[in-house]
Every structure is written in structure tokens, then in C-alpha cells.
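Below is one structure; the comments refer to it alone.
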Amino acid sequence: MARTKQTARKATAWQAPRKPLATKAAGKRAPPTGGIKKPHRYKPGTLALREIRKYQKSTQLLLRKLPFQRLVREIAQAISPDLRFQSAAIGALQEASEAYLVQLFEDTNLCAIHARRVTIMPRDMQLARRLRREGP
């Protein structure tokens, strides 16, 4: 382990806290107001960064399975009314669509950062899709 520099400190003797004098009147202090404690608040952005790290570490699906399955069936119903799906097929569709969306949001975030912003906007997503040659 690397050696670190130690700074000189003034040596201070430990002192016990003084007891209050008994001659003071005990009733002069204001009574405590309700005892309501404020809830702890993190600095803005701390929880967002924690959430980002949590989801980047995990490999779980981000969208719930049943709502995604209903969406797939609704879209398929518009194309052909008598389509049936294996559960593995819907799982593969969900994996692929989530990977696509995550990558799109990463590119969108890069576009926002390039514009010296931290908030993504629709025009960032349009630029990301245009650079990918996906659409207008």
C-alpha cells in the first residue's frame, strides 16, 4: 500500500462537557414544537444516478411482460386476425425491442449532450434516428 503524508495537528486534551449551573431558572426555555422530524432529502440528481447504475448493472427486462404481450397481439391483430404466438417468440421480441429502445435512448442522450443540454428532447431523438438512417 502506498505511504501517505501525515499532517501535523495540534494536540488537544479531551475535556468533559460542562454541567449547566443549577442557579439558572429551568423554566425559561421554550417547549419543543411537536417533535416533527423533516424527512431526509437527497441532493437533486443523486437518486437518478443511483437508478441509472442499478439498471445498467441488471439484466432483467424493463417492460412488464403482460402489457408488452398485449401490445404485440394488438399490432398483430391489425395485420392478421388469426395469428398465434409462442411465449418464447414474445420473449425474443421483447428482448430485441428493449435492446433497440435502450440503444436509441443512449444515442438520444448523446445528441442532447452534444447540444450542451442534459434534458433529451424530441429533436434529439429525431436526429439520432436520422443519423442511423431509420426514418425522417
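Any Cβ shown, glycine's included, is placed from N, Cα and C.
Here the original residues are kept at every noted site.
Computed from a predicted structure; not experimentally measured.
Noted in Swiss-Prot for the protein shown:
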{"type": "MUTAGEN", "residues": "Lys43 to Arg", "note": "Enhanced binding of histone H1 to histone H3.Y-containing nucleosomes. Does not greatly affect the stability of the nucleosome"}
{"type": "MUTAGEN", "residues": "Leu47 to Val", "note": "Triggers interaction with DAXX; when associated with I-63"}
{"type": "MUTAGEN", "residues": "Gln60 to Glu", "note": "Does not establish interaction with DAXX"}
{"type": "MUTAGEN", "residues": "Leu63 to Ile", "note": "Does not affect stability of the nucleosome. Triggers interaction with DAXX; when associated with V-47"}
{"type": "MUTAGEN", "residues": "Met125 to Ile", "note": "Impaired association between H3.Y and H4 and stability of the nucleosome"}
{"type": "MUTAGEN", "residues": "Leu131 to Ile", "note": "Does not affect association between H3.Y and H4"}
{"type": "MUTAGEN", "residues": "Arg133 to Gly", "note": "Does not affect association between H3.Y and H4"}
{"type": "MUTAGEN", "residues": "Gly135 to Arg", "note": "Impaired association between H3.Y and H4"}
Closest of Lys43, Leu47, Leu131, Arg133, Gly135 to Leu63 (mutagenesis position), Cα positions, mutagenesis positions only:
Leu47
Kindly assign Leu47 (mutagenesis position) to one of the three DSSP-derived states: helix, strand or coil.
helix
Going by Cα-Cα distance, pick out whichever of the mutagenesis positions Lys43, Leu47, Gln60, Met125 is nearest to Arg133 (mutagenesis position).
Met125
In terms of DSSP three-state secondary structure, what is the assignment for Arg133 (mutagenesis position)?
coil
